[in-house]
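*Asks:* Under its mutagenesis entries, Swiss-Prot includes Cys64 to Ala with the note: Probably no 2Fe-2S center assembly, wild-type nuclease and DNA unwinding. Feature annotation from Swiss-Prot assigns [2Fe-2S] cluster binding site to Cys64, Cys200, Cys203, Cys209; the stated evidence is experimental evidence. Per Swiss-Prot, the feature Mg(2+) binding site maps to His94, Asp123, Glu136, Ile137. According to Swiss-Prot, the mutagenesis experiment Asp123 to Ala carries the annotation: No exonuclease or endonuclease, reduced DNA unwinding activity. Swiss-Prot documents Glu136 to Ala as a published mutagenesis change and attaches the note No exonuclease or endonuclease, very little DNA unwinding activity. Swiss-Prot lists Phe141 to Ala among its mutagenesis entries, and the accompanying note reads: Increased endonuclease activity. Swiss-Prot documents Gln149 to Ala as a published mutagenesis change and attaches the note No exonuclease or endonuclease, very little DNA unwinding activity. For Tyr153 to Ala, Swiss-Prot lists a mutagenesis experiment annotated as follows: No exonuclease or endonuclease, reduced DNA unwinding activity. Among the mutagenesis results in Swiss-Prot, Tyr166 to Ala has the note: No exonuclease or endonuclease, reduced DNA unwinding activity. The residue drawn here is the original one. What Swiss-Prot says about the mutagenesis result for Cys200 to Ala is this: Probably no 2Fe-2S center assembly, wild-type nuclease and DNA unwinding. Listed in Swiss-Prot as a mutagenesis experiment, Cys203 to Ala is described as follows: Probably no 2Fe-2S center assembly, wild-type nuclease and DNA unwinding.
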Amino acid sequence: MELLSPKPLCSVVNCEDLEKLDHVSALNELRREQEIFKLLPGIYAHRYDFRRVSPSIINDFEYCPRLLWVQHKLGLKLLSEKSVVSIIRGRILHERYERLLSQYENVVAEYKVEIGDLVGVVDLVIKRGGEYIPVEIKTGFSKEAHKTQLQIYISMLKARFGYLVYRNHVEVVHRNDAALDVLKKIREILSAREAPPAKCNSCIFKPICKNLL
């Protein structure tokens, strides 16, 4: 059997049983997958390859270019205590959804795409009529960074469109090669000697940026 188009996340898998996931359990689960260490109260970190296209690196760019620059210099991805629960909850839902949809003959989970020094892993790919259609699963609210990331994958796969799968709805996103300009801006920031302007306000990571600079 072949899949024509994906359905919303919570119409396919159980989302309710993870609502009571606590911080300690989430942190222990995350530590099973990679080395996580505590930098400051409420702040954790792990090693990260900044060549990889991910919602986190694009989110960081949109949230604060300086934070992205600092993380690159440290070689670390910074996590707030609050975000750890969201990460693990999202990861478990990802796995459940991917496991069910990968049973279709024309669906491939965790599809790696690589062009030059640009590396990405698409959650799901639907093979249809010689075209590879990317599907990204998102457990948070709809964000522009999600759309940008998917458009980058669409361009890399030379597809016409892709799908953003959220908890209760699915969005169709069409190809826009201008999204690749975001990667150019990110590369410029990562290669810069001086930090870009900050947008600190009440950012929890402010002490780390301040200490590095």
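Cβ atoms here come from the backbone N, Cα and C positions, even for glycine.
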*Asks:* Check the Cα-Cα distances from Cys200 (mutagenesis position) to the binding-site residues His94, Ile137, Cys209 and tell me which is shortest.
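*Replies:* Sorting the binding-site residues by distance from Cys200 (mutagenesis position), the top entry is Cys209.
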*Asks:* Can you tell me which recorded positions out of His94, Asp123, Phe141 are within 10 A of Gln149 (mutagenesis position) by Cα, answering none if there aren't any?
*Replies:* none
*Asks:* So among the mutagenesis positions Phe141, Tyr153, Tyr166, who's got the most Cβ atoms within 10 Å?
*Replies:* Tyr153
*Asks:* What's the CA to CA span in angstrom from Cys203 (mutagenesis position) over to Ile137 (Mg(2+) binding site)?
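*Replies:* It is 27 Å, counting Cα to Cα.
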*Asks:* Around the C-beta of His94 (Mg(2+) binding site), how many further C-beta atoms are within 10 angstroms, looking at every protein chain?
*Replies:* 21
*Asks:* Hey, which of the recorded positions Ile137, Cys200, Cys203 is the loneliest by Cβ count within 10 Å?
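*Replies:* Sparsest of the recorded positions Ile137, Cys200, Cys203 by Cβ contacts within 10 Å: Cys200.
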*Asks:* List which of the recorded positions Cys64, Phe141, Tyr153, Cys209 have their Cα within 10 Å of the Cα of His94 (Mg(2+) binding site), in sequence order.
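*Replies:* Close recorded positions: none.
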